[in-house]
Amino acid sequence: MEPTKDETHAIVEFVDVLLRDGAVIQADVIVTVADIPLIGISLRAAIAGMTTMTEYGLFEEWDAAHRQQSEAFTTSPTADRRED
């Protein structure tokens with residue numbers, strides 16, 4: 001009997017690596033008609049977990065503001081009150 005690898009968890013491993021290490025996608029697209037360039041698009045996207053993003057200096061202010069807002073909401077006296 002030979003060992004086999006379960007392929008059903010490959011997507012989970014991929015997402016784990018993507019969130020932990022991150023990825024940068026860059027694309028340049030030029031739309032032409034009859035060899036005449038009409039539209040130029042330059043795209044750049046960074047995909048990663050928030051921990052990785054803040055380690056690289058991305059979304060630091062956004063993360064800090066949302067953490068502060070969340071902390072203020074959870075410690076407010078109205079957060080513990082339930083509606084009947």
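Here, residue 1 is simply the first one shown, and the rest follow in order.
Keep in mind that glycine also has a Cβ here, set from the backbone N, Cα and C atoms.
At each noted position, the model has the original residue.
In Swiss-Prot, a mutagenesis experiment is listed as His9 to Ala, annotated with the note No gas vesicles. Applying an 8 A CB threshold to same-chain residues 6 or more apart, the list for His9 (mutagenesis position) is empty.
Annotation of the mutagenesis experiment Ala10 to Asp in Swiss-Prot: No gas vesicles. Taken residue by residue with DSSP, Ala10 (mutagenesis position) is part of a helix. Within its own chain, Ala10 (mutagenesis position) has no residue 6 or more apart in sequence whose C-beta sits under 8 angstroms from its own.
Spatially close to Ile11 (mutagenesis position) yet at least six residues away along the chain is no residue at all, judged by Cβ distances under 8 angstroms. Annotation of the mutagenesis experiment Ile11 to Ala or Asp in Swiss-Prot: No gas vesicles.
Quoted from Swiss-Prot, the note on mutagenesis experiment Arg44 to Glu is: Very few gas vesicles. Taking a C-beta cut-off of under 8 Å and a sequence gap of six or more, Arg44 (mutagenesis position) has these contacts in its own chain: Val24, Ile25, Gln26, Ala27.
Cβ neighbour count for Ala45 (mutagenesis position) (all protein chains, 10 Å cutoff from its Cβ): 9. Mutagenesis annotation in Swiss-Prot: Ala45 to Glu, described as Very few gas vesicles; the structure shown retains the original residue.
Listed in Swiss-Prot is the mutagenesis experiment Ala46 to Glu, annotated as follows: Very few gas vesicles. Neighbour density for Ala46 (mutagenesis position): within 10 A of its CB lie 14 other CB atoms from the protein chains shown.
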